[in-house]
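Database features (Swiss-Prot):
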- Cys190: active site, thioimide intermediate (ACT_SITE)
- Asp197: active site, proton donor (ACT_SITE)
- Ile88, Glu89, Ser90, His229, Glu230: substrate binding site (BINDING)
- Ser90, Lys91, Arg258, Gly259: NADPH binding site (BINDING)
- Glu89 to Ala or Leu: Drastic decrease in activity (MUTAGEN)
- Ser90 to Ala: 9-fold decrease in specific activity (MUTAGEN)
- Cys190 to Ala: Loss of catalytic activity (MUTAGEN)
- Asp197 to Asn: Loss of catalytic activity (MUTAGEN)
- His229 to Ala: 6.5-fold decrease in specific activity (MUTAGEN)
- Glu230 to Gln: 26-fold decrease in specific activity (MUTAGEN)
Amino acid sequence: MSSYANHQALAGLTLGKSTDYRDTYDASLLQGVPRSLNRDPLGLKADNLPFHGTDIWTLYELSWLNAKGLPQVAVGHVELDYTSVNLIESKSFKLYLNSFNQTRFNNWDEVRQTLERDLSTCAQGKISVALYRLDELEGQPIGHFNGTCIDDQDITIDNYEFTTDYLENATCGEKVVEETLVSHLLKSNCLITHQPDWGSLQIQYRGRQIDREKLLRYLVSFRHHNEFHEQCVERIFNDLLRFCQPEKLSVYARYTRRGGLDINPWRSNSDFVPSTTRLVRQ
């Protein structure tokens, strides 16, 4: 269990509780979770973070009524800056989006502006929102993470409790390499409900070469770990930076969707540009 799982800041969340579904607009349904909850134990301070990045959300179940009452549908793309005070709790996000279902808006831009305003207020940070008509995305290919997949190793694993021990002495030699590693075996659990979260991970770095077996064992150790998606990515970034000390590092996870939403956080200390094309499990 995470050290802050019972923190009072989490007590009021609708996550893990029975809730009513509202279909008329209600911004109060949105709930934020302080990023400091997991950053403080990691020694990360808001005014001196070792990374930049965003939380990229895809909204697959977004609908409202136009001014004449005709339903509209869209796919939404949201990017929340890493400097925001709060991350956005996903169940509250789903409930908030449901509140658009029977609400009339004059035009698509009013919907976009409403989302941008409410999400920014909840997160207390910078946010951008784009809405796409379905025909704009039709034929979009399934993407893949560029890099070398480390999953097909012939190793025995019998411990699934989170530990950074595997990263001790996890670099090889003195030669500096630049490579991109990929794993599809990331599985963690929701901080509150302990429901499984499934993700694919891309790690891009420059530095002494990281032992791939040790890295895979470390990633598999998240299997019983309870934390939100964004928190896991920041933990992985921080642990790799601390133990492997690369000159450059980027960590990007794309998680499978739940409740019509997928969350795709990335953190980097270089000029990393993430691909936003959905992966095969998304």
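Residue numbers in this text run from 1 along the chain shown.
Glycine residues also receive a Cβ, built from the backbone N, Cα and C atoms like all the rest.
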Minimum Cα separation from Lys91 (NADPH binding site), reported as the residue among mutagenesis positions Cys190, Asp197, His229, Glu230 that achieves it: Cys190
Neighbouring C-beta atoms (10 Å sphere around the C-beta of Glu89 (mutagenesis position)): 21
Under 8 Å by Cβ from Ile88 (substrate binding site), same chain, sequence gap 6 or more: Leu30, Gln31, Gly32, Val33, Asp55, Trp57, Leu80, Leu119, Cys122, Ala123
Those recorded positions of Cys190, His229, Glu230, Arg258, Gly259 having Cα within 10 angstroms of Asp197 (mutagenesis position): Cys190, His229, Arg258
Proximal but sequence-remote residues of the same chain as Glu230 (mutagenesis position) (Cβ under 8 Å, at least 6 apart): Arg35, Asp55, Leu87, Ile263, Pro265
Between Glu89 (mutagenesis position) and His229 (mutagenesis position), the C-alpha gap once rounded to whole angstrom: 10
Residues near His229 (mutagenesis position) in space but at least six apart in sequence (CB under 8 A): Asp55, Ser188, Asp197, Gly199, Ala253, Tyr255, Ile263, Pro265
Listed binding-site residues (Lys91, Arg258), ranked by Cβ neighbours within 10 Å, top entry: Lys91
Cβ-centroid neighbours of NADPH site Ser90, Lys91, Arg258, Gly259, 8 Å, sequence order: Phe93, Lys94, Gly260, Leu261
Rounded inter-Cα distance in Å - Cys190 (mutagenesis position), Ser90 (mutagenesis position): 10
